[in-house]
Amino acid sequence: MSLYDDLGVETSDSKTEGWSKNFKLLQSQLQVKKAALTQAKSQRTKQSTVLAPVIDLKRGGSSDDRQIVDTPPHVAAGLKDPVPSGFSAGEVLIPLADEYDPMFPNDYEKVVKRQREERQRQRELERQKEIEEREKRRKDRHEASGFARRPDPDSDEDEDYERERRKRSMGGAAIAPPTSLVEKDKELPRDFPYEEDSRPRSQSSKAAIPPPVYEEQDRPRSPTGPSNSFLANMGGTVAHKIMQKYGFREGQGLGKHEQGLSTALSVEKTSKRGGKIIVGDATEKDASKKSDSNPLTEILKCPTKVVLLRNMVGAGEVDEDLEVETKEECEKYGKVGKCVIFEIPGAPDDEAVRIFLEFERVESAIKAVVDLNGRYFGGRVVKACFYNLDKFRVLDLAEQV
């Protein structure tokens with residue numbers, strides 16, 4: 001007895017397991033189909049009967065005159081295409097007469113084309129019907145009704161449509177002139193022929209009417225006088241009236257104090273969508289004020305290691321903790337070497353007390369000046385600047401800054 005006798009030995013069929021099963025199934029199907037065909041042929045030959053020729057024995061005469069009528073063999077009905085008894089009609093092996101064959105042409109394309117044409121025809125009919133209804137509504141809208149030949153009052157929708165169309169076609173509304181100009185217009189004398197033409201005829205007009213265009217020889221002339229050249233330059237009496245409304249008089253200068261304007265007006269932006277008009281001289285003053293109010297750029301031109309702080313405390317407010325607190329506060333900008341507090345007697349309150357801070361690096365001093373200048377401390381605005389290092393070391397602390 002061997003050591004491996006109890007183990008199953010694999011047969012050679014497992015090696016061809018991937019294709020042998022399908023091949024065996026095909027062979028079995030072919031055998032079944034062949035058996036069905038042979039069985040049907042044998043049954044057809046057994047059940048078909050052939051009758052003998054018919055001989056008419058009643059008629060007299062010789063045997064040569066006898067007529068033999070041959071009739072075709074009679075085949076029993078229903079046995080032409082027998083169905084094998086071993087298979088049902090629903091099995092796959094039985095060939096069907098209407099079985100679908102993808103290689104055989106069918107009417108699918110014709111059916112799809114017919115349905116597409118039908119949908120297109122239906123769509124065209126709906127579109128034509130909609131056009132006819134629209135034309136009918138348009139005719140009914142313009143058609144008059146009643147004895148007075150007035151439009152039908154029930155067509156509210158048509159009236160709304162006409163109203164909207166009228167609003168769209170109408171131009172922008174003109175703004176009525178101010179009442180002050182109208183009042184001054186009434187006060188003007190009647191001996192000016194051009195005044196009557198330029199007067200607004202109706203304030204309720206919906207659209208602005210352009211001025212009439214004249215040839216050079218037909219243009220109305222303004223009256224002769226000392227202000228004729230000015231009126232010609234100002235473009236007519238309308239501009240003259242506007243200037244008079246804002247206080248212009250012949251021979252006087254423009255401006256609040258009649259000083260005249262030597263520079264053009266400028267506009268200063270105050271917000272995202274707002275601004276104000278500034279006279280040229282005022283712009284120069286504002287620019288100088290801005291340069292004076294922000295002298296930080298001037299301070300940073302000559303940096304040193306010594307920072308001078310003014311207006312931190314008033315005269316007589318210096319205590320023992322001020323030096324320590326100031327030094328600790330300025331340690332965040334860099335290492336502070338020395339802190340000195342000096343008070344000038346008889347000086348103004350914002351210049352009386354000076355606090356000097358000596359940093360080890362110039363960069364730390366610059367950070368301190370940028371951060372402390374303009375900062376609020378105890379209700380006061382701190383003034384920070386640089387101080388000469390040599391004068392600080394010899395304790396010359398009262399120099400004018």
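Keep in mind that glycine also has a Cβ here, set from the backbone N, Cα and C atoms.
Remember, predicted model here, so these are calculated numbers, not experimental data.
The annotation domain 'G-patch' is assigned in Swiss-Prot to 235-283. Mean pLDDT for the domain 'G-patch' (235-283) in the predicted structure: 71.
What Swiss-Prot records for 306-385 is domain 'RRM'.
For ASP319 to Ala, Swiss-Prot lists a mutagenesis experiment annotated as follows: Impairs interaction with SF1; has minor effect on interaction with SF3B1 and U2AF2. ASP319 (mutagenesis position) carries neither a helix nor a strand DSSP state and counts as coil.
One entry in Swiss-Prot concerns the mutagenesis experiment ASP319 to Lys. Its note says: Abolishes interaction with SF3B1, SF1 and U2AF2. Abolishes regulation of alternative splicing. ASP319 (mutagenesis position) is surrounded by 9 other CB atoms, counting those within 10 A of its CB over all protein chains shown.
Every protein chain shown contributes to the tally, and the Cβ of ARG375 (mutagenesis position) ends up with 13 other Cβ atoms within 10 Å. One entry in Swiss-Prot concerns the mutagenesis experiment ARG375 to Ala. Its note says: Impairs interaction with SF3B1, SF1 and U2AF2. Abolishes regulation of alternative splicing.
Annotation of the published mutagenesis TYR376 to Ala in Swiss-Prot: Impairs interaction with SF3B1, SF1 and U2AF2. Abolishes regulation of alternative splicing; the original residue is retained in the structure shown. Spatially close to TYR376 (mutagenesis position) yet at least six residues away along the chain are VAL382, judged by Cβ distances under 8 angstroms.
In Swiss-Prot, the entry for mutagenesis PHE377 to Ala states: Impairs interaction with SF1 and U2AF2 and abolishes interaction with SF3B1. Abolishes regulation of alternative splicing. The structure shown retains the original residue. PHE377 (mutagenesis position): 14 other CB atoms within 10 A of its CB, across all protein chains.
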Quiz prompt | Integer Å distance between the CA atoms belonging to ARG375 (mutagenesis position) and ASP319 (mutagenesis position) | solution = 21
Quiz item: Under DSSP, is TYR376 (mutagenesis position) helix, strand or coil?
Solution: strand
